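Below: one structure, written as structure tokens.
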Amino acid sequence: AICTGADRPCAACCPCCPGTSCKAESNGVSYCRKDEP
């Protein structure tokens, strides 16, 4: 299974990798970012 790594744009094909979540950025693009502890 392919997942989207941290600091990469969220992709419909590939969920964010474990430990990261899709977060909307100020430029309107959503990126997978590391979860905050």
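The first residue you see is number 1, and the count goes up from there.
Cβ from N, Cα, C; glycine included.
None of the listed substitutions appears in this model.
One mutagenesis experiment catalogued in Swiss-Prot, Ile2 to Ala, is accompanied by this note: 7-fold decrease in toxicity to flies. Around the Cβ of Ile2 (mutagenesis position), the number of neighbouring Cβ atoms within 10 Å comes to 9.
In the three-state DSSP scheme, Arg8 (mutagenesis position) is classed as coil. A simple way to gauge crowding: the CB of Arg8 (mutagenesis position) has 15 other CB atoms within 10 angstroms, across all the protein chains here. Swiss-Prot documents Arg8 to Ala as a published mutagenesis change and attaches the note 98-fold decrease in toxicity to flies.
What Swiss-Prot notes for the published mutagenesis of Arg8 to Glu is this: 270-fold decrease in toxicity to flies.
Among the mutagenesis results in Swiss-Prot, Pro9 to Ala has the note: 269-fold decrease in toxicity to flies. The residue drawn here is the original one. Around Pro9 (mutagenesis position), the same-chain residues six or more apart in sequence whose CB sits under 8 Å from its CB are Val29, Ser30, Tyr31, Cys32, listed in sequence order.
Mutagenesis annotation in Swiss-Prot: Val29 to Ala, described as 13-fold decrease in toxicity to flies; the structure shown retains the original residue. For Val29 (mutagenesis position), the number of other Cβ atoms no farther than 10 Å from its own Cβ, over all displayed protein chains, is 9.
Per Swiss-Prot, mutagenesis Tyr31 to Ala is noted as: 162-fold decrease in toxicity to flies. Tyr31 (mutagenesis position) counts 18 other C-beta atoms within 10 Å of its own C-beta, drawing on all protein chains shown.
Quoted from Swiss-Prot, the note on the mutagenesis of Tyr31 to Phe is: 1.8-fold decrease in toxicity to flies. Under DSSP, Tyr31 (mutagenesis position) is assigned to a strand (E or B) in the three-state scheme.
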